[in-house]
Each structure stands twice: as C-alpha cells, then as structure tokens.
Amino acid sequence: MDIDHGRESDGEMVGTIASCGLLLHSLLAGLGRRAAGFARKVGGAAREDPRRVAHSLKVGLALALVSVVYFVTPLFNGLGVSAIWAVLTVVVVMEYTVGATLSKGLNRALATLVAGCIAVGAHQLAELAERCGDQGEPIVLTVLVFFVASAATFLRFIPEIKAKYDYGVTIFILTFGLVAVSSYRVEELIQLAHQRFYTIAVGVFICLCTTVFLFPVWAGEDVHKLASGNLDKLAQFIEGMEFNCFGENSVANNFGGKDSPQMHKSVLNSKATEDSLCTFAKWEPRHGQFRFRHPWSQYQKLGTLCRQCASSMEALASYVITTSKTQCPAAANPELSCKVRKTCGEMSLHSSKVLRDLAMATRTMTVPSPVNITMATAVKAAESLRSELAENTALLQVMHVAVTATLLADLVDRVKEIAECVDVLARLAHFKNPEDTKNVVVSTVSRGIDEPLPDVVIL
C-alpha cells in the first residue's frame, strides 16, 4: 500500500510539474508574440515617417547638452539648484515641428519674464503693506495671487488666446504663483527670479538650436503637403465614381466594396491636424518657398472647402451603395437614363481632372493652369442635367438616377469653389508662373549652358 501511495504521489508531482511547464511555455510564447508585435509597430512607425527617428535623437541630444549646465560646477554655482529648470524646460518645450517648439519656447520665456516682473512688483507692494501690521504682507500676497490667477485663467477662455498663447498663460500663472509665494520666505527674491528666467532661457535656446538646425521638421511644409494630398484624395474618389458607376463597362455594385476608393474619409478627419499645423506654421520663420507672412489662413479655408466636398462625396457614396443593394424599378425612359448616365460621367471626368490639376499646382507652388474651360464644361453639364430632370415627366420612374445626378451636380459646385480658393491662394502666396518657368528653361537651353537646371516644374 505504501508503495502504491508513493507512486500516486510521484505521478501527481510529475503532472503538476508538466502543467507548470506548459503554463510557463504558453506565457513565454505569448510574451514573445507581444514583443514581436510591438517591434513591428515600432518599425512601422519609423518607416511611415523617418523624421520621427531624427526627432527622437534630437530630444536625446538636447537633454544631453542641457545636462552640462547641471553637471559643470562653475555653471551650477552660477545658477544653483534652479539649473534643473533648464532640464525640465527641454522636456516640456521640445516638440516635433519647428513651429510648435518656437510657440512653446517663446511662450514659456515671455511668460516667465512677465510673471517674474509682476511677482517682484507684488512683493514690493506687500512690503509696503507690512508697515501697517505684521500680517499685512501675507494678506496682500494672497489677495494678489487670487486676482492675478483668476484673471489669467479667464483669459484662457478667449478663443484667440486659447489658440496661440494658452501654454504661455499657464506658465505665467505657475511662475507668478511660485515667485510671489516664495517671496514671503526667500530673502533674495530678485536672484530667484533671475535664476529661473536664465535657466528657462538656456533650455529654450538649446531646444531651438537642435530643432531648427538639425533636420528641421517644418509645420508649413506639412500643412502644404496635407492640402495637396487632400485634393488628390478627392480626385481619386471622383475617378473611382466615374469608373465604377458611369463608365461604359461600369457595374454600380462594385462601388462601395473593398476595392472602391475611400480616401475621402480621411479628408473629413483632417481638421484637427490642419488647424494645429496652420497655428504652428505662423510661428515659423521664412524657409524654402514659404515667405514670412505666408497666407496660412487660406490653407484653412481650402481645407474647409475640401471637407465640404468630401461630405458631398460621402452622401453620394452612401446613396449609390444603398441603391446598389436594393431592387430599383426599371426606368420607363431608357433614353433619359442613358443621357443622365453619360452626363454624370462627363461631370465626374471633368471634376477629377480639375482636382488633379489643382493638386499638382498646389504641390509645386505654381499658378494653376486655366481651368475655366474644363470647369465650365462640368458646370454646363450639371445645369443642363438639372433642367432636363426638372422638365421630364417620368422623373419618378428614374428617381434613383435623378438623385445621383443631383448629388453629383452639387459636387461639381463644390469643386468650382475649391478651384476659386486655390486661385486666391496662388495669388496671395505668389506662386510661380509656369510660363516664366518654361521661358527660363528655353533660354538656358538656347544659350547652350551645361550647368544644372534649377528646380522648376513645367505644367
């Protein structure tokens, strides 16, 4: 019996060890899969935008440089323990784009300077009140902190200040409260204010140097690429609509499937990115083809029109997908149906061509080629189609075709507004004239110059 009992105990122990081994193996396998998945995400983020790797290295370099202020004894003796503020400044100010770093850096430096001056003035006023009694100074400081913090916080609700100076107002409240409250216990208040400002100035200077001079990422270039990319996406949708719904061998059921263009949906979600990039671009100095007072607000207007156009596309796509999945009655007037189909194809073709031309002109910063003929053809087709549908008595029997045509005609109107907006942008931003560019190339070739040609684009 003892032998059998011992064998049973050994068997249970072996089973327990085997279960633990399987559990450990599954845990290690799961950990390995998660690590591999995380590595793929890291690699994907780096491949999607290699500038992210450069930015990460720049942040590390900036922190390494600002650490010298804390590690070198002469510098540390000059700034004291406040030198740590330089390190904190680099951490909170360093941003991905030059404009964002300039915005936060200048906001932080200016807010610290103004708040320090006001806090020193508050301390002087509190010292005068101390003559009236021993508790006069803390009471005055408390009242001043209350009113200044309340007023500054209320300013953050103003849209203009919220958009550009929200971070600066926050730093103002922090610095004023820190210096004003510390003035009651610290004797060398002026020295404290100086040290805080100098350390923040050092941190901001290092951030700006590493951001501007080492592989800079300009918000202006990003918003410019975003605008031209959105135009390309809209053109891609209309081309897909023309091919799948109004072409000679089109099958409407194919539209809305996995292979149908859906890029217009990303245009609808681009407002937040576009607004932030435009705000940061206004802080950036002149660079490349972007002048000092470049019309960044016009990019926001163009983005608004693109999103309105994308909304019309979304309505059109939803209706086409819905009608393709339902049984629609046969048209009583095949001739009208054929005419509507042909006209819709013409509107789609001309609209996509206009958007492609506008995208190329925006991307290369050249004056758009005259789109009056192409746009006029699309508008004329839309107007004639509206008149035809309004006068036809068999409209109810081709209602699904009529609705599609009406939505597409509205889409043509949106494209026309986009074309007008790009023309205004080209005029305000002083886009290059393609004819002047062409003349430069012809003149260079005619003189037989073997030097490299300038970076020009012939449209």
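Heads up, the Cβ atoms here are built off N, Cα and C, so glycines get one too.
None of the listed substitutions appears in this model.
Predicted, not measured: the structure shown is a model, and the values here were computed from it.
Taken verbatim from Swiss-Prot:
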VARIANT   Val140 to Met  In strain: cv. Cranbrook, cv. Empraba, cv. ET8 and cv. Tasman
VARIANT   Leu208 to Ile  In strain: cv. Maringa
VARIANT   Ser260 to Phe  In strain: cv. Cranbrook, cv. Empraba, cv. ET8 and cv. Tasman
For Leu208 (variant position): intrachain residues, at least 6 apart, with Cβ closer than 8 Å: Thr101, Leu102, Gly105
Which same-chain residues, if any, lie at least 6 apart from Val140 (variant position) yet have Cβ under 8 Å of it: Ala122, Leu125, Ala126, Ala129
Three-state secondary structure, which DSSP defines for Leu208 (variant position): helix
